[in-house]
Amino acid sequence: MLSRLFRMHGLFVASHPWEVIVGTVTLTICMMSMNMFTGNNKICGWNYECPKFEEDVLSSDIIILTITRCIAILYIYFQFQNLRQLGSKYILGIAGLFTIFSSFVFSTVVIHFLDKELTGLNEALPFFLLLIDLSRASALAKFALSSNSQDEVRENIARGMAILGPTFTLDALVECLVIGVGTMSGVRQLEIMCCFGCMSVLANYFVFMTFFPACVSLVLELSRESREGRPIWQLSHFARVLEEEENKPNPVTQRVKMIMSLGLVLVHAHSRWIADPSPQNSTTEHSKVSLGLDEDVSKRIEPSVSLWQFYLSKMISMDIEQVVTLSLAFLLAVKYIFFEQAETESTLSLKNPITSPVVTPKKAPDNCCRREPLLVRRSEKLSSVEEEPGVSQDRKVEVIKPLVVETESASRATFVLGASGTSPPVAARTQELEIELPSEPRPNEECLQILESAEKGAKFLSDAEIIQLVNAKHIPAYKLETLMETHERGVSIRRQLLSTKLPEPSSLQYLPYRDYNYSLVMGACCENVIGYMPIPVGVAGPLCLDGKEYQVPMATTEGCLVASTNRGCRAIGLGGGASSRVLADGMTRGPVVRLPRACDSAEVKAWLETPEGFAVIKDAFDSTSRFARLQKLHVTMAGRNLYIRFQSKTGDAMGMNMISKGTEKALLKLQEFFPEMQILAVSGNYCTDKKPAAINWIEGRGKTVVCEAVIPAKVVREVLKTTTEAMIDVNINKNLVGSAMAGSIGGYNAHAANIVTAIYIACGQDAAQNVGSSNCITLMEASGPTNEDLYISCTMPSIEIGTVGGGTNLLPQQACLQMLGVQGACKDNPGENARQLARIVCGTVMAGELSLMAALAAGHLVRSHMVHNRSKINLQDLQGTCTKKSA
């Protein structure tokens, strides 16, 4: 029951960090300000001459207090030294934050308790530092640091609070009760010390339960920078902290503490209420003391300095014991900052880095293809099956398999122990470990035990042994990436498996696979990965569109395409730029349902077309997403089959998955009103997706965009090398009449699909959707005072595009989206990035149309393609697969 309550508390605090932090700080400031502004305004030594009660200050008291301060500083130093052994700057920073804020809360409480008398704080701080226990705070931080995502951070903090909260609460209670016994001793100094101790314990507990978990959650959220799908603060040697901490609380110890606390409660109750002397006597004595104090009235004096100067002088004036304490603190701080790192690294170098490596993330290179950190990187002679396929498995395995940890300048990942990601290479010591493997693959049973072992795992198996397990059906081939220590090794092993089954074993030699962030691919973009396909990316621009300039990335293997589009962009820019508008925005999904009779289908159709029916379906549809908002239904019949075309906004996502989820929920709601309805398929090709369809050309799908520009006659002659009249003539007879003669649907253009597909591949879109997205009609007219200028427009009714999800999560594709300023979701106006990308696509299509039509009108098309789009390699010197086979 208690664990569940603490778990709920931890989840709430971690999920609302800003609210908790602001609330805690506000409460602390309120405690201080209420005392400052409601107390008296007498400040002894500044504006009042207060009566002094002389007390004998023994030199032994000063010595004891100095020793206590030094011990407290040493204690804090050793605690931070132990934390540094973990090798995480986040643990240190978070622990420091905990210490600083705990001190602030404790100081506030002491000042409030002593009515602004700061001399008591000087004596209290050493006891506070001695009672700080960073082990609990660091344990909770470890829970958070073992997470892979921000949601997992919250869950792990909640789990940590469920495990640590009851224990820490009981410990705080017992400490307060034990230390509180000293407040009943009758010795004034001991009572003050014990009172400070109790306040210290309570301040620590308050910060640990409120401010600290919220701060951990917020710090990790703000510092989250993904690398191979994991945050930069994720430490692999914290992966087992959960199971370790779950077994920590000792039931016997817990019971003893509970019995102790009950006994101490009885002691306090007996001493304070049962055995307390007569309250009348104490009241009389108190009144006498009060009267005595009142007789010696404080005298008001005129302050000689300002209040801040008064407090500053009190802080600057130091006694010999304070000089000793500050000197010790300064020396330890210098040692910790400048000399501790090398000692820590030399100590950690003796430990096994296989179980606790800290991977140092590096900044991504300019091409945005990040290198995946490899915990274990095989050498080129790693196993009997080489990295490149086509090698027989009969070759022997190397006996020694080095695990190399290289420096930042190398092509492999770097392991840095006890240092942050920005540490210099000198501090980043490297080491080479060796794992001995038998010369022959071990039996499957032994390999399975190693694979399933928490201490060893796949890194202790050779590639030949992994392949042996795959062939024996112990490892599914599609799970290689998730079971290996790195995704790249899983891809490598799959290539080796595949090479033996290909007609040409060396077929994959020139298909690259190294140094790619496969964590962004898995579960999102592709399965059974064997590498990635590099495609040349060119840039066309600047495209002057709606008063802005864009450099448009285009991934293509067709020569002349980028150059031609670039010429069109130049012509548009010289003509003053293009203008565009988004006419409609709505993705569609068209399921098919069946009813017993055609009349029943007609009844459902009529009900869906009523405002009441549409409202019911819209409520069900809209409940599935923050962005999906049903706009309209287009319903048609074919016999007893009913086709319902849902159209909805989908924010910055292309939206097929989003609208499919909403459609499914809406159909289930519709089935409640018409139980006899049968759902045949959530997609009945009435959408229509990735197929030529007149409904997309007429009704639109995705973004409907129109773009226009006026090209001056001079630009037509000098840049496009033709005339306005010739271009209009070719456009009418080619794009309009020619397409009509061919029975084209939406193909009233020269080559819109070229530009659309090139941009789609570069920007991570679904390339198959160029079928509908390339629907375009290009119109040209004579314009200007003398009808020599060229007016051109492109209307594209079905651009299916998005800036989040799918391939847009891949880093190279994100780089291309960033070139256009539309990467990710638009926070201010959801959907605006996707709409802007659709405008850019339409504007670039118009540039491509302009240039190609000019080339056709001038007769330059064949000549340019002979220069830029023709291979100059003598193919007779190369033997293809079929030629080689026949030979």
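The backbone N, Cα and C atoms fix where each Cβ goes, glycine too.
Record features, source Swiss-Prot:
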DOMAIN    61-218  domain 'SSD'
MUTAGEN   Y75 to A  Very little effect on the sterol-mediated ubiquitination and degradation of HMGCR. Marked reduction in the sterol-mediated ubiquitination and degradation of HMGCR; when associated with A-77. Completely abolishes the sterol effect on ubiquitination and degradation of HMGCR; when associated with A-76; A-77 and A-78
MUTAGEN   Y77 to A  Greatly reduced sterol-mediated ubiquitination and degradation of HMGCR. Marked reduction in the sterol-mediated ubiquitination and degradation of HMGCR; when associated with A-75. Completely abolishes the sterol effect on ubiquitination and degradation of HMGCR; when associated with A-75; A-76 and A-78
MUTAGEN   F78 to A  Very little effect on the sterol-mediated ubiquitination and degradation of HMGCR. Completely abolishes the sterol effect on ubiquitination and degradation of HMGCR; when associated with A-75; A-76 and A-77
MUTAGEN   K89 to R  Little effect on sterol plus mevalonate-stimulated ubiquitination and degradation of HMGCR in the presence of INSIG1. No sterol plus mevalonate-stimulated ubiquitination and degradation of HMGCR in the presence of INSIG1; when associated with R-248
MUTAGEN   K248 to R  Some reduction in sterol plus mevalonate-stimulated ubiquitination and degradation of HMGCR in the presence of INSIG1. No sterol plus mevalonate-stimulated ubiquitination and degradation of HMGCR in the presence of INSIG1; when associated with R-89
MUTAGEN   A333 to P  Abolishes sterol-mediated interaction with INSIG1, and no ubiquitination nor degradation
ACT_SITE  K690  active site, charge relay system
ACT_SITE  D766  active site, charge relay system
ACT_SITE  H865  active site, proton donor
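Features recorded in Swiss-Prot, as mapped to the structure shown.
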{"residue": "F78", "record": "mutagenesis position", "contacts (Cβ under 8 Å, 6+ apart)": "none"}
{"residue": "A333", "record": "mutagenesis position", "contacts (Cβ under 8 Å, 6+ apart)": "none"}
{"residue": "K690", "record": "active site, charge relay system", "contacts (Cβ under 8 Å, 6+ apart)": "A768, Q769, V771, G772"}
{"residue": "D766", "record": "active site, charge relay system", "contacts (Cβ under 8 Å, 6+ apart)": "M654, Y760, E800, G806, G807"}
Neighbour tally for Y75 (mutagenesis position), based on other Cβ positions within 10 Å of its Cβ: 14
Other CB atoms within 10 A, centred on Y77 (mutagenesis position): 18
Y77 (mutagenesis position) in three-state DSSP notation: helix
